[in-house]
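Record features (Swiss-Prot):
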- E10 to A: No effect (MUTAGEN)
- Y22 to F: Reduces nick joining activity by 91% (MUTAGEN)
- H23 to A or Y: Reduces nick joining activity by 90% (MUTAGEN)
- D32, A33, E34, Y35, D36, S81, L82, E113, R136, E173, K290, K314: NAD(+) binding site (BINDING)
- K115: active site, N6-AMP-lysine intermediate (ACT_SITE)
- E143 to A: Reduces nick joining activity by 48% (MUTAGEN)
- G286 to A: Reduces nick joining activity by 86% (MUTAGEN)
- R379 to A or Q: Reduces nick joining activity by over 95% (MUTAGEN)
- C408, C411, C426, C432: Zn(2+) binding site (BINDING)
- 593-671: domain 'BRCT' (DOMAIN)
- R614 to A: Reduces nick joining activity by 85% (MUTAGEN)
Amino acid sequence: MESIEQQLTELRTTLRHHEYLYHVMDAPEIPDAEYDRLMRELRELETKHPELITPDSPTQRVGAAPLAAFSQIRHEVPMLSLDNVFDEESFLAFNKRVQDRLKNNEKVTWCCELKLDGLAVSILYENGVLVSAATRGDGTTGEDITSNVRTIRAIPLKLHGENIPARLEVRGEVFLPQAGFEKINEDARRTGGKVFANPRNAAAGSLRQLDPRITAKRPLTFFCYGVGVLEGGELPDTHLGRLLQFKKWGLPVSDRVTLCESAEEVLAFYHKVEEDRPTLGFDIDGVVIKVNSLAQQEQLGFVARAPRWAVAFKFPAQEQMTFVRDVEFQVGRTGAITPVARLEPVHVAGVLVSNATLHNADEIERLGLRIGDKVVIRRAGDVIPQVVNVVLSERPEDTREVVFPTHCPVCGSDVERVEGEAVARCTGGLICGAQRKESLKHFVSRRAMDVDGMGDKIIDQLVEKEYVHTPADLFKLTAGKLTGLERMGPKSAQNVVNALEKAKETTFARFLYALGIREVGEATAAGLAAYFGTLEALEAASIEELQKVPDVGIVVASHVHNFFAEESNRNVISELLAEGVHWPAPIVINAEEIDSPFAGKTVVLTGSLSQMSRDDAKARLVELGAKVAGSVSKKTDLVIAGEAAGSKLAKAQELGIEVIDEAEMLRLLGS
């Protein structure tokens, strides 16, 4: 007679086998009812013997309790995005760039896949067992969705087969088939629940549930398309070979993956998929085209946040016709005035569209748009609604000219348009309510001053009630004043006050980024902070001095110089410092007096480090007299390459710049 352990092992093995046949091979051998019977038998045995339950059991897909919030997972290898092409000419230009970059006229073959319209995820297996899963997030850090991913039956909790790597990070797309999407919405309408606009939104909403039991009820599925971390094992040296190996281990791969021998075959694949698109049963918005050879991929490298060896060939966006009811003008954080078309609502690609951006005055002139016109609306990339053209043959007689404002629609200040720029801007600065709201929202955001609990709606109310006019006013708020806001009780109000107090202790780089200087993002702010060290030195810097900072050109230097030249901005900064905003004093370093191999050198870090964080490494390098830059140029003296170094390493090699690895960096730091 079999032992309980043997029965459990056999049931789990049988169920995993049938999950593989159903989800990966699309060739089920048993009816659903038989699968359900086996699952019930396993569940009953595990209920009687809970001490024998294993984490990879098919019964353990459903989490037991909701989470309070998602924690973060940092991607060991960044999840990069892809560049897009939208027509054959652009694809052929991409193909030529690839051919030109490869030496010796090497033959290029292409692995072509469907571009699924879902949610990109990363799944980590250790010794074949699923241990974590994360969303793409910002490409560097994503949300921990492990409990939810475990509920998706297409994703194996344990890989099967031989030669499975010790650590394998699989990347792919979670999506919702059309039939499942329609059923979710049908159930929602019947029960008065939330109706989703399209399958992608439904997939994202299902996967980002704090309660995995809800995710388990949604018929999500998954196809894998790539690899991140790979340790303690090997994979084939072609992209297609890797996908086929994934399939052998039990991971689902689309059966539409195709190897193409030429650009002509790629175009034929694209048109065939476009033709079949309505019958696939799930949403796609194009095809993904990748160089098949891993060696060639490595040779081609990366640029910015995308590989040079892959591209997304998007399908033409879906279009509809409707009428322009009116054109209104919105004011953004930097004073940019953007015209927005208010439309007769129309469904485009499954979404009800009632507004579309018109970008600027030049675009209105190019379109020849008048209020009342019949227009063609497109969801560019199936996401952002835009006006494609005016249907002049059906123009009504009572259309009206669109008049671009000469004064800000919010504060009445003059509108100016700098010669050579397409964007018109309000000159009202912080006296403009619209700019004030957006500036304050940026100021408190996570990557800026990081004021926890200070959401957009709170900022809106604070500005509308005239409690806050400048960022410094935020630090004068009391719990009593906040309690008067909508949905803000005494406890929540005190939490916000505490968060503001905590935010006073920041870094020079975060403070600069929070000020919202035009063209100054996080990387530029960090570069300015590292180079000048103190606010006083930065405020006094000339445009010429500012351009000595790595990655700062004449445009950014001018914006920074003009910002600090404006008295109202200096006054706001003084108020912030008076309210207690502060950061650690810089370590004053004279590179000439430091006996260090890094002294006086411009250094760039790339890839992931295993022995210390990037921030710690930067701090140590600066202490030893280095200037740490964000990108590689002819001014770069040294590149430190960690794991999965990408385009920066390739550029350094191209320019003949010295490159060292993490081990050598640590040795030099120790010396």
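Placement of Cβ uses the backbone N, Cα and C atoms for every residue, glycine included.
Features recorded in Swiss-Prot, as mapped to the structure shown.
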residue	record	DSSP (3 states)
E10	mutagenesis position	helix
L82	NAD(+) binding site	coil
R136	NAD(+) binding site	coil
E143	mutagenesis position	strand
G286	mutagenesis position	strand
R379	mutagenesis position	strand
C411	Zn(2+) binding site	coil
C426	Zn(2+) binding site	strand
R614	mutagenesis position	helix
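A Cα-Cα distance of 22 Å separates E143 (mutagenesis position) from K115 (active site, N6-AMP-lysine intermediate).
All protein chains considered, the CB of K290 (NAD(+) binding site) has 20 other CB atoms within 10 Å. Cα-Cα distances to G286 (mutagenesis position) place K115 within 10 Å, out of the recorded positions E10, L82, K115, R136, C408, C432.
Among the recorded positions L82, K115, K290, C408, the residue whose Cα lies closest in space to that of E10 (mutagenesis position) is K115. DSSP assigns C432 (Zn(2+) binding site) to coil, not to a helix or a strand. Look at the domain 'BRCT' (593-671): DSSP puts its residues at 29 helix, 18 strand, 32 coil.
Highest local Cβ density among the binding-site residues C411, C426 belongs to C426, counted as other Cβ atoms within 10 Å over all protein chains shown. For C432 (Zn(2+) binding site), applying a Cβ distance below 8 Å and a minimum sequence separation of six or more within one chain yields V331, G335, C408, V410, C411, S413, C426. Ranked by Cα separation from R136 (NAD(+) binding site), the recorded positions K115, R379, R614 are led by K115. In this structure, the binding-site residues L82, C408 were compared by how many other Cβ atoms lie within 10 Å of their Cβ, and the smallest count belongs to L82.
Taking the Cα of R379 (mutagenesis position) as the reference point, the closest of the recorded positions E34, L82, K115, K290, R614 is K115. Taking every protein chain shown into account, E10, E34, E143 are the recorded positions, and of these the Cβ with the most other Cβ atoms within 10 Å belongs to E143. Cα of K290 (NAD(+) binding site) to Cα of the residue listed as 'active site, N6-AMP-lysine intermediate': a distance of 12 Å.
For the pair formed by E34 (NAD(+) binding site) and K115 (active site, N6-AMP-lysine intermediate), distance between Cα atoms is given as 34 Å, rounded to the nearest Å.
Around R136 (NAD(+) binding site), a 10 Å sphere centred on its CB holds 20 further CB atoms from the protein chains shown.
In the three-state DSSP classification, E34 (NAD(+) binding site) falls within a helix.
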